[in-house]
Amino acid sequence: MNKGWLELESDPGLFTLLVEDFGVKGVQVEEIYDLQSKCQGPVYGFIFLFKWIEERRSRRKVSTLVDDTSVIDDDIVNNMFFAHQLIPNSCATHALLSVLLNCSNVDLGPTLSRMKDFTKGFSPESKGYAIGNAPELAKAHNSHARPEPRHLPEKQNGLSAVRTMEAFHFVSYVPITGRLFELDGLKVYPIDHGPWGEDEEWTDKARRVIMERIGLATAGEPYHDIRFNLMAVVPDRRIKYETRLHVLKVNRQTVLEALQQLIRVTQPELIQTHKSQESQLPEESKPASSKSPLGLEAGRTPVASECTQTDGAEEVAGSCPQTTTHSPPSKCKLVVKPPGSSLNGVPPNPAPIVQRLPAFLDNHNYAKSPMQEEEDLAAGVGRSRVPVRAPQQYSEDEDDYEDEDEDVQNTNPAIRYKRKGTGKPGSLSNSSDGQLSVLQPNTINVLTEKLQESQKDLSVPLSIKTSSGAGSPAVAVPTHSQPSPTPSNESTDTASEIGSAFNSPLRSPIRSANPTRPSSPVTSHISKVLFGEDDSLLRVDCIRYNRAVRDLGPVISTGLLHLAEDGVLSPLALTEGGKGSSPSTRSSQGSQGSSGLEEKEVVEVTESRDKPGLNRSSEPLSGEKYSPKELLALLKCVEAEIANYEACLKEEVEKRKKFKIDDQRRTHNYDEFICTFISMLAQEGMLANLVEQNISVRRRQGVSIGRLHKQRKPDRRKRSRPYKAKRQ
């Protein structure tokens, strides 16, 4: 039983794979880099690695020291999972089991569930024997250890091999029944550190206890001693991101439905024009080369005829009223004119035909790079160049739908989301507040297509795509990566060094390249598109049009949105009839440290949407009715969150792959390669020279520097002369 267990390294990737080999689902291990910062998210337990002190190096004996913090009550000790370590080199598995088997809401799998049920009520010593007699645990443990050398160095008689090297030990910090316990398999009793404060989490107290322990061991030195290492057992972030993505995609569909419903109420004539437009699609699909230049100008005439009389094409969009959207569908199509053409003259060449993508990809530019947008702007593709009118002041309570309808999506590449006028030439303006309305009859068609794509996106299993396609029109996960901020090579960095959710010193390449982080240019580009570039105008528009984002943004990824028949959009308040527990139950489980409040809320709202029975028990909170501009701002917020979680999920998947690569490098046996390489050197006649060179270098390096500068004193001892044979 006590033979064959190998020593494991303190690596979060190794522990994560070990958890999977145990059969546990939904759990991973992260490394803690900073004890001063608060832990984000739920934590099941801490695994602390420290250097084993001299008088306790014998790993085969359990320490019998007892102090005031030791729990000697057999009922308390036997009801928790606390096992004595009776096997050398098994402290890593003991520490991991001490965390997992003391959590009530973790899917342990068949192996650990059987272990927990079998050892229920056992003494710590009996539980230690149970671990030693579990071949599944030993096999999983040794599968992630480095191979032992074939020939061990000769041992001195009476000296243990453990004493010849530095020994490190793992212990666990776990919250049980509202109190923080330290579970050390080499101690006879668990250590009770007491309860934590009402206004703090159990992790805060655990960090204080660990910092005090490190401070005592290092005699007050800074708390970054390399002899210590701390890891946290946390929920699997892949499940969290997948659940968030599901909720966000459902909410995206709800926002699109609300936007479509609002347009149907405010612009009922668009439904009729949409039907007539579909009947005239064959006429519009004719090649543009068959039309004369006069025919191209005729397509623009109805738009300009209803505007205020102007002298040139540069003032067309300056004062168009809302009635421009009521023009017949056959004449409302705008065509991009070459820069050299004029309104009254015939262009020298026909207008170029712009290759159009599908409707949802053509204008759904939330994830489009701003550099690409500027290139299109410089090339004259998709935007017209007309002077800007100064923005007009308006009151806070007026509902100017002429200004708010500007951001509705359109299939025409010549009309995109226009930013508000800031006094600079080159941007479009409206008669209401300096913007061109893009609410055209084919807006309903675009929203219908997006609703269909959103429904398809919900029905398809979640997968990570590195390029935008028909299945995910709005999500473009970046494939490029930036190097780590520290001078390191990604091929040599372990996956645990690349990034961690707990204040990692190295940043993930995918997160560094994520375009939807708060400081990214895409987020600022979206805000510029919505609210303009002027700071004062930005503040005013944030108050006016960012109301939906301010109200629903905090819960957009954790709760479902409810759309009423009257267009009121509100979050759902889940009752206790759902699968999740009530707040009181949640708080009691939170005292055990393994509740996972954030993840449970997400699971609750997801199941309430998937299951009709749970959906009926959900009650919508008081909501409000938002304008089209506010709904579009909320839609862009949802799209940014989706892109963000797609990138985070892709990062977790890539990190898990690197965990496996590091594990293969760690457990691979290089003896055969080394033997083959040495034999090849011997065949080439190079081995003898290399051995002589290395031996001579070692001899020169082995001379003490102090002896080189030491003055030699004359030897005054009398030396005997060599014996010479007398001649006979």
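Counting begins at 1 with the first residue displayed.
Backbone N, Cα and C atoms are what each Cβ position is placed from, and that goes for glycine too.
Per Swiss-Prot, active site, nucleophile is recorded for Cys91, and the stated evidence type is experimental evidence. Secondary structure from DSSP puts Cys91 (mutagenesis position) in a helix.
According to DSSP, His169 (active site, proton donor) sits within a strand segment. Here Swiss-Prot flags His169 as active site, proton donor, drawing on sequence analysis.
As annotated by Swiss-Prot, domain 'UCH catalytic' applies to 4-235.
Swiss-Prot lists 669-697 with the feature domain 'ULD', giving sequence analysis as the kind of evidence.
Record note (Swiss-Prot), mutagenesis Cys91 to Ala: Abolishes ability to suppress tumorigenicity when expressed in NCI-H226 cells. The unchanged residue is displayed. Around the Cβ of Cys91 (mutagenesis position), the number of neighbouring Cβ atoms within 10 Å comes to 26.
Secondary structure of the domain 'ULD' (669-697), assigned with DSSP and counted as helix (H, G, I), strand (E, B) and coil, comes to 24 helix, 0 strand, 5 coil. The number of other Cβ atoms within 10 Å of the Cβ belonging to His169 (active site, proton donor), over all protein chains shown, comes to 21. Summed and averaged per residue, pLDDT over the domain 'ULD' (669-697) gives 86.
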